[in-house]
Amino acid sequence: MGAAASRRRALRSEAMSSVAAKVRAARAFGEYLSQSHPENRNGADHLLADAYSGHEGSPEMQPAPHNKRRLSLVSNGRYEGSISDEAVSGKTATEGPQPRVYTISREPALLPGSEAEAIELAVVKGRRQRERHPHHHSQPLRASPGSSREDISRPCQSWAGSRQGSKECPGCAKLVPGPSPRAFGLEQPPLPEASGRHKKLERMYSVDGVSDDVPIRTWFPKENPFSFQTATTTMQAISVFRGYAERKRRKRENDSASVIQRNFRKHLRMVGSRRVKAQTFAERRERSFSRSWSDPTPMKADTSHDSRDSSDLQSSHCTLDEACEDLDWDTEKGLEATACDTEGFLPPKVMLISSKVPKAEYIPTIIRRDDPSIIPILYDHEHATFEDILEEIEKKLNIYHKGAKIWKMLIFCQGGPGHLYLLKNKVATFAKVEKEEDMIHFWKRLSRLMSKVNPEPNVIHIMGCYILGNPNGEKLFQNLRTLMTPYKVTFESPLELSAQGKQMIETYFDFRLYRLWKSRQHSKLLDFDDVL
């Protein structure tokens, strides 16, 4: 990048020095004109303005938009350019001074000898004959070759005579008039090569860059197209690389920001500050009705018969069921109260442990030693059924104390936000506990094993997974509470690192042994038996 910038600065300074040399040459020649021609009083400022003299006064004498003048360059002995016509209708040669065309050459005779790169302006005075024609834009202008050569070569010869030892003026060369719709074409053969004492005019117009159709409007030197293109290409490549690097950096920042935001949202869900209000399945079904394609089409009830009879039958049936349930409830409550009225009775705490939990076989060894009311039950996750689990719970309760019911229960299994992985291919979600019959039957029978004499609601703790990490977890707990009515049961699933989690762990486990087991739960380097 530094090399390209220094190259551009060098090219710019060289262009400025070349322009300054041309300006000094033009001013020197203007002074020469002011001395040799008394009518030129303004020196260098009047040099290029004489071409428009006599045309500024009358608006009808303004040149047509297609008429252009050219400043031709003489470089390395080659003369390129043409004198365009200026179509002026009704203007004679005697009205006002004739326009002058100045050609830039490299002859140093008129300039000081110390100026190596001097540039002189050769004055070519021409008198053009124009034809008056109403359609001058479409008709070509015609002039005799002899008169054109005679008019142009006369001042050139007089000026060339005043120059000491200069080469022949390019305007005196052989002119080949080629009439065109727009201009006179002055085509000249190339002059012989200049002597070796003249350096080539650098950084002027490129031969390929100027065509005959496009006029040369300025003699300001242009930059070297090759080096300029190289610098431009380099800058473009640098800008493309910078844009690519900027996009990569912005993408990395966005990715890191999204990860931070996702972790923060997860943290907020875990601490419970963004707890979404629970929405039951019935409320969700009321808002949006959706049914499976295999469900039968709902039919409107036939209202031809009297519906009062059917409603009376249903109400009477519900009344009988409620009466039976109330009788059973009172009977079971009395039996449980009689069983628990003994001295030294401790309400049982049941631990239901899934074999899917890593190192679950060591969990019964880390429970509290000072609390005999804790009943651990380890079941096979792969082969056990809901009936097997319920029978094992009833058997353990009868062994502990006949007629005792569960006051507190811990379900230690795998799962995730919003679901419980109780058995193989049996995942408890808020929707499945309402649809699957075996799951509904399991939770209803489990509710009958809960205590009826407990003045506080019975508690079921969930460990091994964080159910409330998802709003569906709250929906699952709400549906389970609905299934287990009329028994008062609450579900809790606190984080283990929180204060509620520590209290839950201390209810069932020896806290020191539990932390030791937790640290070795996923380790294969040390057997837990050696630690115990």
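Keep in mind that glycine also has a Cβ here, set from the backbone N, Cα and C atoms.
While the structure shown retains the original residue, Swiss-Prot records the mutagenesis experiment G2 to A with this note: Exclusive nuclear localization. Shows a reduction in synaptic contacts and dendritic processes. In the three-state DSSP scheme, G2 (mutagenesis position) falls into the helix class. Residues near G2 (mutagenesis position) in space but far in sequence (CB under 8 A, at least 6 apart, same chain): none are found.
Record note (Swiss-Prot) on the mutagenesis of F241 to E: Loss of CABP1 binding. Listed in sequence order, the residues of the same chain lying 6 or more apart from F241 (mutagenesis position) and placing their CB within less than 8 Å of its CB: none are present. The DSSP secondary structure for F241 (mutagenesis position) is helix.
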